[in-house]
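Data first, discussion second: the structure below is written as structure tokens.
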Amino acid sequence: MILFFEYAIASGFEDEGILEEGKMMFNTLLNQFLEIDNVTSLIHKDFADDYKDFENLKIVEIEDDKDIEIKLNDILKNEKIDYALTIAPEDENILYNLTKIIEKYPVKNLGCSSNAIKVAGDKYLTYLTIKDYVKTPKTFKPKKYVIKKIDGCGGKFNLFDENFLIQEFVEGESLSVSLIVGKKIYPLSLNRQYIDERGFVGGEVNIKHRLKDEIFNEAIKAVKCIDGLNGYVGVDVIVNDEIYIIEINPRITTTIYGLKTEPSLAELLIKNANNEELTFKVEGKEFTINK
């Protein structure tokens, strides 16, 4: 039995853009997991009807997002779960806390460890951890900053608190690397990211690039800096004449919507959890997100 859920769908998240990305990731992996085994999933009552006709899927309905941790504990305590995977944001330690719950039980976590999430989920800790090993934009310690125009007048300024950090802007191509991390690190694909004023709005998966091997190598070097990364990991990079590591995402990313592997990504995650050698073929496609 596989326990698999996505936080936006489980919590009834109201932001349509976030929910759209959540559904893209959840539906992609859910269908793959169902080809392997029975699946139990936490799904908010507003979305449960969308999945009621799925065979071999047990739905645990959520009334309120405060119930998620309680229901997660109940399932792991009372059902025979072999593997568990949650897709959730790092914000407010959501992914960290859910992973800590999974780690209390004798199941195989298909995702990253809570210790790795603690580091990779914090942009400044990530910077401190990788800056001596890979090129990354100069980043200043989070504290209160005032930002104002050089020639401004009238006392106008913006004040940012300790929840923000200031980072050097690097011009270049916005790319990402999808990897599976275990006893070995397997690059799956190099991807182009579509980013505008709305944020991440899509991409092109498994692209060709003259620096592909070098980008893979830099991503692997960065991943090796953080203990406990496991399963699917996404690394954001900026490429110009050099390769800059921007962020390490210790979780499933929306890029998997455009990623097709043989065997499936779900099967690769399970093989990885069992310390098996991975061999695979990769195809990719372009996708967009409605925001």
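Positions of Cβ are set from backbone N, Cα and C atoms, glycine also.
Computed from a predicted structure; not experimentally measured.
Per Swiss-Prot, mutagenesis GLU21 to Gln is noted as: 30% of wild-type specific activity. Feature annotation from Swiss-Prot assigns ATP binding site to 131-176. What Swiss-Prot records for ASP236, GLU247 is Mn(2+) 1 binding site, and it gives sequence analysis as the kind of evidence. Residues or ranges marked as Mg(2+) 1 binding site by Swiss-Prot on the basis of sequence analysis: ASP236, GLU247. If you look up Swiss-Prot, you'll see GLU247, ASN249 marked as Mg(2+) 2 binding site. One entry in Swiss-Prot concerns the mutagenesis experiment ARG251 to Ala. Its note says: 1% of wild-type specific activity. Quoted from Swiss-Prot, the note on mutagenesis experiment THR253 to Val is: 30% of wild-type specific activity.
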Fewest other C-beta atoms within 10 angstroms, as judged across GLN167, ASN249, THR253, which are the recorded positions: GLN167
Tertiary neighbours of LYS131 (ATP binding site) (same chain, Cβ under 8 Å, six or more apart): THR139
Protein Cβ atoms within 10 Å of GLU21 (mutagenesis position), excluding its own: 23
Among ASP236, GLU247, ARG251, which are recorded as recorded positions, the nearest neighbour of GLU173 (ATP binding site) by Cα: ASP236
Between GLN167 (ATP binding site) and ASP236 (Mn(2+) 1 binding site): CA-CA distance (Å): 15
Distant-in-sequence Cβ neighbours of PRO137 (ATP binding site), under 8 Å, six or more positions away: GLN167, GLU168, PHE169, VAL170, ILE238, TYR244, ILE246
Recorded positions (LYS143, ARG251), the one with most neighbouring Cβ atoms at 10 Å: ARG251
Winner by Cβ contact number (other Cβ atoms within 10 Å) across the binding-site residues GLU173, ASP236, GLU247: ASP236
